[in-house]
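Per Swiss-Prot, these features apply:
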- ILE22 to Trp: Strongly reduced catalytic activity (MUTAGEN)
- SER29 to Phe: Strongly reduced catalytic activity. Enhances activity with acyl-CoA with C12 and C14 fatty acid chains (MUTAGEN)
- 126-176: domain 'DHHC' (DOMAIN)
- CYS128, CYS131, HIS141, CYS148: Zn(2+) 1 binding site (BINDING)
- CYS142, CYS145, HIS155, CYS162: Zn(2+) 2 binding site (BINDING)
- ASP153 to Ala: Loss of catalytic activity (MUTAGEN)
- HIS154 to Ala: Loss of catalytic activity (MUTAGEN)
- CYS156 to Ser: Loss of catalytic activity (MUTAGEN)
- CYS156: active site, S-palmitoyl cysteine intermediate (ACT_SITE)
- TRP158 to Ala: Strongly reduced catalytic activity (MUTAGEN)
- PHE174 to Ala: Strongly reduced catalytic activity (MUTAGEN)
- TYR181 to Ala: Moderately reduced catalytic activity. Enhances activity with acyl-CoA with C18 and C20 fatty acid chains (MUTAGEN)
- GLU243 to Ala: Mildly reduced catalytic activity (MUTAGEN)
- PHE271 to Ala: Mildly reduced catalytic activity (MUTAGEN)
Amino acid sequence: MAPWTLWRCCQRVVGWVPVLFITFVVVWSYYAYVVELCVFTIFGNEENGKTVVYLVAFHLFFVMFVWSYWMTIFTSPASPSKEFYLSNSEKERYEKEFSQERQQEILRRAARALPIYTTSASKTIRYCEKCQLIKPDRAHHCSACDSCILKMDHHCPWVNNCVGFSNYKFFLLFLLYSLLYCLFVAATVLEYFIKFWTNELTDTRAKFHVLFLFFVSAMFFISVLSLFSYHCWLVGKNRTTIESFRAPTFSYGPDGNGFSLGCSKNWRQVFGDEKKYWLLPIFSSLGDGCSFPTRLVGMDPEQASVTNQNEYARSSGSNQPFPIKPLSESKNRLLDSESQWLENGAEEGIVKSGTNNHVTVAIEN
């Protein structure tokens, strides 16, 4: 077996250690709460009504937590579609060229029909040498998964999976139900934690589980709260974790808010338009993960006119780094109804706005 193959196998095995740790803690918490607290402690003191209420509520949070955690782990990260791969002839020409300018020229021609509106910091086409494809907007190569991931947020060791377009909603729900699960356990255990701590109750076996259960649930609640709050802020801004540290580069320069459509629309991009699915770990995110609508940038009429002329002149040249027409020309429901397509030639697209004198800096999905 080659050393690299052996290393990858070991890496995959070790990657499941954090997941097994979380699984062990969850299984133990289930036993400690249901058996030691509800059955032996609360039901043993003849508090039957409280036992039933606690068990029903606990299992509701437990099922939603396990469901969302399972979906986050076992939902395969979405990869770029075949349109973003170079053809055999393009790949052959690209590999034969040693000049970076010539290589970029090949990539620019290949990207003309793709919905790509961001570049690298050096204004070059974002190309993955390992996957041999042109990276869609917001996609990045994950070294742990060894593939390009659509709208990659981060690789999470606690789920042993990449968090991206296909499972980001599940990841957020996993954090939410983790918080609710830990909060419910800590709040309902607190009464008996105090009784055991003050020796009002003397069952030594249940005492250990109840005391430890309170500390563990409170600790996890505090740690997950900060992470969940941070990701709620990211969703409101329509950013990924990667984009929060390194803003995407558009034709006019880096812009951390380039994909922001407003807080409400940003949330709907992740959770979808159907509110009945928002709290369920069922995929309902909008879009295909390969292209995304961008915000409208306000300009005065003279500046907008000059910008339109410059964009038209650049699109006519052979060195245009951005595509002229996306894969799909269907109007995205997230954008304002004022924005519309105006076809100018066979492959030219200029987006125009009505009363607010806005100009889009990137074409929507």
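Cβ coordinates are placed from backbone N, Cα and C, and glycine is handled just like the others.
Here the original residues are kept at every noted site.
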Legend entry - Residue distribution over DSSP helix, strand and coil in the domain 'DHHC' (126-176): 9 helix, 16 strand, 26 coil
Inset, instruction - Tell me the Cβ neighbour count for TRP158 (mutagenesis position), meaning other Cβ atoms within 10 Å of its Cβ, over all protein chains shown. - result: 16
Legend entry - Cα-nearest neighbour of CYS128 (Zn(2+) 1 binding site) within the listed mutagenesis positions, SER29, TRP158, GLU243: GLU243
Inset, instruction - Identify, in sequence order, the residues in the chain of CYS156 (mutagenesis position) that are 6 or more apart from it along the sequence and have a CB within less than 8 Å of its CB; answer 'none' if there are none. - result: THR72, CYS162, VAL163, PHE171
Legend entry - TRP158 (mutagenesis position) and CYS142 (Zn(2+) 2 binding site), Cα-Cα, nearest whole angstrom: 16
Legend entry - Residues close to Zn(2+) 2 site centre defined by CYS142, CYS145, HIS155, CYS162, Cβ within 8 Å: PRO77, SER143, ALA144, SER147, ILE149, MET152, ASN161, GLY164
Inset, instruction - Could you tally the C-beta atoms, other than its own, that fall within 10 angstroms of the C-beta of PHE174 (mutagenesis position)? - result: 28
Legend entry - Residues within 8 Å of the CYS128, CYS131, HIS141, CYS148 Cβ centre (excluding the Zn(2+) 1 site residues themselves): PRO80, LYS130, LEU133, LYS135, ALA139, HIS140, SER147
Legend entry - Nearest-integer angstrom distance between the alpha carbons (Cα) of ILE22 (mutagenesis position) and PHE174 (mutagenesis position): 12
Inset, instruction - Give me the Cα-Cα distance between CYS145 (Zn(2+) 2 binding site) and HIS154 (mutagenesis position), rounded to a whole Å. - result: 11
